[in-house]
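Q: Here it is, the structure in full.
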Amino acid sequence: MPLGLLWLGLALLGALHAQAQDSTSDLIPAPPLSKVPLQQNFQDNQFQGKWYVVGLAGNAILREDKDPQKMYATIYELKEDKSYNVTSVLFRKKKCDYWIRTFVPGCQPGEFTLGNIKSYPGLTSYLVRVVSTNYNQHAMVFFKKVSQNREYFKITLYGRTKELTSELKENFIRFSKSLGLPENHIVFPVPIDQCIDG
């Protein structure tokens with residue numbers, strides 16, 4: 001009897017271990033950077049200012065019909081050293097939430113890394129790439145990070161206003177799908193007024 005319980009315990013432990021491995025490998029793999037365009041002749045001074053997050057897609061983003069994602073805003077403030085102070089303003093738990101970080105210029109114009117990355121436990125790399133923008137209406141930005149040895153990526157569709165044309169949204173969907181994301185990993189946050197209009 002004790003031997004039978006031991007085998008049962010080992011079998012359950014093995015099943016739990018296999019399940020844990022499955023849950024860490026269920027992320028859609030990040031695409032190679034060769035599949036992610038870079039905005040030519042990126043103009044850092046024109047990109048700064050407030051952007052509304054009109055669309056979001058990523059391997060850790062899932063559409064929630066019962067509790068849809070609320071729109072938030074991100075402000076890029078260009079500093080003298082050509083890095084950006086980046087502040088995202090979100091409405092959470094009935095109050096305004098601010099997330100502040102620094103994006104440091106990378107190898108090419110329009111590409112950035114996260115400044116002071118060591119202050120983010122578990123984060124080993126963080127890349128930002130401006131895919132396309134016309135500066136005064138819309139932008140598409142690709143983010144990739146490695147956290148706790150897991151690779152996450154997302155694409156953000158920014159608008160200078162809360163509404164963008166259906167053509168721009170369709171283009172965003174097409175691009176997200178070209179990077180391997182299915183429809184349920186693509187969301188269009190619900191426009192709100194709280195916190196993001198100040």
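FYI, residue positions are counted from 1 along the chain as it appears here.
Cβ coordinates are placed from backbone N, Cα and C, and glycine is handled just like the others.
On a predicted model such as this, the values are computed, not experimentally measured, just so you know.
Straight out of Swiss-Prot:
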BINDING   Tyr72, Ala73, Thr74, Lys145, Lys154, Tyr158  carboxymycobactin binding site
BINDING   Tyr126, Lys154  enterobactin binding site
MUTAGEN   Lys145 to Ala  Strongly reduced affinity for catecholate-type ferric siderophores; when associated with A-154
MUTAGEN   Lys154 to Ala  Strongly reduced affinity for catecholate-type ferric siderophores; when associated with A-145
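I'd like these features described in context: how deep, what's nearby, how far apart.
A: Under DSSP, Tyr158 (carboxymycobactin binding site) is assigned to a strand (E or B) in the three-state scheme.
Within 10 Å of the C-beta of Tyr126 (enterobactin binding site) there are 20 other C-beta atoms, taking all protein chains into account.
Summarising the environment of Lys145 (mutagenesis position), the number of other Cβ atoms within 10 Å of its Cβ, over all protein chains shown, is 20.
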Q: Out of the recorded positions Tyr126, Lys145, Lys154, give me the one sitting nearest to Tyr72 (carboxymycobactin binding site) by CA distance.
A: Lys154
Q: Between Tyr158 (carboxymycobactin binding site) and Lys145 (mutagenesis position), how far is it from one CA atom to the other, in Å?
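A: Rounded to a whole number, the Cα-Cα distance is 19 Å.
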Q: Could you give the maximum C-alpha to C-alpha distance in Å for the residues Tyr72, Ala73, Thr74, Lys145, Lys154, Tyr158 that bind carboxymycobactin per the record?
A: 20
Q: How big is the Cα-to-Cα gap, in Å, between Ala73 (carboxymycobactin binding site) and Lys145 (mutagenesis position)?
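A: On Cα coordinates alone, these residues lie 20 Å apart.
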